[in-house]
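*Asks:* One structure, pasted below without further comment.
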Amino acid sequence: MTIKVGINGFGRIGRIVFRAAQKRSDIEIVAINDLLDADYMAYMLKYDSTHGRFDGTVEVKDGHLIVNGKKIRVTAERDPANLKWDEVGVDVVAEATGLFLTDETARKHITAGAKKVVMTGPSKDNTPMFVKGANFDKYAGQDIVSNASCTTNCLAPLAKVINDNFGIIEGLMTTVHATTATQKTVDGPSHKDWRGGRGASQNIIPSSTGAAKAVGKVLPELNGKLTGMAFRVPTPNVSVVDLTVRLEKAATYEQIKAAVKAAAEGEMKGVLGYTEDDVVSTDFNGEVCTSVFDAKAGIALNDNFVKLVSWYDNETGYSNKVLDLIAHISK
């Protein structure tokens, strides 16, 4: 059975989710809601400065998109309750506006006829968060869920492997994170985050992130053991997690590498990757794994204190896992 999906919000993640869905036979995008008009929507789908041209045909007819010959309903509703998802048979909504991240607000999609909702960002209430490679097995039929953040999707699978094999006493995470749409091209007002208002292309900007603490929500055994921060850097895409942990069980760096490699080739294949190549950030543009362990970049001070490095395409990897979560909750 094909899962029919509606996308609310056609920004970076909305568009990359759409692109990724074109490569799957189990998911069909049937509707998009955004305040953009259809012609501009088609243009932004066709051309992408980071990921290149859309691989397929995109046309506009009678105010709707025709992609690879299939009609996709286009609406421009501010209130999700008015979206009439049932008219196009939507099973799951990908909530990608960043605006409806509580059960109460996301539930408007259910009111409008959708069966389930996946938030493409960390929830702002107790809506459960699910990360592939960490806690998909804990899904218990909830109709509204969150796919957490791109950084949590990188950190959680790695942290799980390390904790399951060696035990984590405590840890600090830094993500060196590519620029995102909320940042400014030149210095501008940002009342809640003064540093965040500085020019994105000119600065390395320290920032807060809830990604490490969120790992404690998807992996309760790590609750209170991890926290972290971010540096926003002047690159358009691909980020990297630096996880420094104290281990319960002593392990050489070679043993850690072996454990991660085994997981990447086994139960976490497609989520966790492993490389011993001399890679840099652009090598991961378009990477669908949400966490690729860089064996050469990590270091150990001793057998109980290590720094581990893992790469992620914060757009492509995350968007593919949004689709995996949609498929998982539709079983």
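First residue shown is number 1, and so on along the chain.
Including glycine, each Cβ sits where the backbone N, Cα and C put it.
Nothing has been swapped: the model has the original residues at all the noted spots.
According to Swiss-Prot, the protein carries these features:
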- CYS150: active site, nucleophile (ACT_SITE)
- ARG12, ILE13, ASP34, ARG78, THR120, ASN314: NAD(+) binding site (BINDING)
- SER149, CYS150, THR151, THR180, THR209, GLY210, ARG232: D-glyceraldehyde 3-phosphate binding site (BINDING)
- HIS177 to Asn: Reduces activity about 50-fold (MUTAGEN)
- TYR43 to Ile: In strain: ECOR 70 (VARIANT)
- GLY266 to Asp: In strain: E830587 (VARIANT)
- GLU267 to Ala: In strain: E2666-74 (VARIANT)
*Asks:* Determine, for the D-glyceraldehyde 3-phosphate site, the additional residues of the same chain whose CB lies within 8 Å of the mean position of the CB atoms of SER149, CYS150, THR151, THR180, THR209, GLY210, ARG232; present them in sequence order.
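*Replies:* Nearby residues not in the site list: THR175, HIS177, ALA211, ALA230, SER239, ASN314.
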*Asks:* Around SER149 (D-glyceraldehyde 3-phosphate binding site), which of the listed recorded positions (ARG12, ILE13, TYR43, ARG78, THR120, ASN314) come within 10 Å, judging by Cα atoms?
*Replies:* THR120, ASN314
*Asks:* What is the separation, in Å, between the Cα atoms of THR180 (D-glyceraldehyde 3-phosphate binding site) and GLU267 (variant position)?
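*Replies:* Given the Cα positions, THR180 (D-glyceraldehyde 3-phosphate binding site) is 31 Å from GLU267 (variant position).
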*Asks:* Cβ-Cβ under 8 Å from ASN314 (NAD(+) binding site), same chain, 6 or more residues apart: which ones?
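*Replies:* Those within reach of ASN314 (NAD(+) binding site), by Cβ under 8 Å and sequence separation of 6 or more, are CYS150, THR151, HIS177, ALA178, THR180, ASN237, VAL238, SER239.
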*Asks:* Between the Cα atoms of GLY266 (variant position) and ILE13 (NAD(+) binding site), what distance do you get, rounded to the nearest Å?
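*Replies:* Pair distance, Cα basis, whole Å: 28 Å.
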*Asks:* If you count other CB atoms within 10 A of each CB, which of ARG78, HIS177 wins among these recorded positions?
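*Replies:* Counting Cβ neighbours within 10 Å, the top one is HIS177.
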*Asks:* Between C-alpha atoms, which of these binding-site residues comes nearest to GLU267 (variant position): ASP34, THR120, ARG232?
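*Replies:* Given the candidates ASP34, THR120, ARG232, the nearest one is THR120.
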*Asks:* Where does THR180 (D-glyceraldehyde 3-phosphate binding site) sit in DSSP terms: helix, strand, or coil?
*Replies:* coil
*Asks:* Of all the recorded positions given, GLY210, GLY266, which residue's CB has the most CB neighbours within 10 A?
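*Replies:* Answer by Cβ density within 10 Å: GLY210.
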*Asks:* Let's check the environment of ASP34 (NAD(+) binding site): how many other CB atoms sit within 10 Å of its CB?
*Replies:* 22
*Asks:* Express in Å, rounded to the nearest integer, the largest CA to CA distance found among the D-glyceraldehyde 3-phosphate-binding residues SER149, CYS150, THR151, THR180, THR209, GLY210, ARG232 named in the record.
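*Replies:* If we measure all Cα pairs in SER149, CYS150, THR151, THR180, THR209, GLY210, ARG232, the largest is 16 Å.
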*Asks:* What count of other C-beta atoms do you get within 10 angstroms of the C-beta of THR151 (D-glyceraldehyde 3-phosphate binding site), across all chains shown?
*Replies:* 27
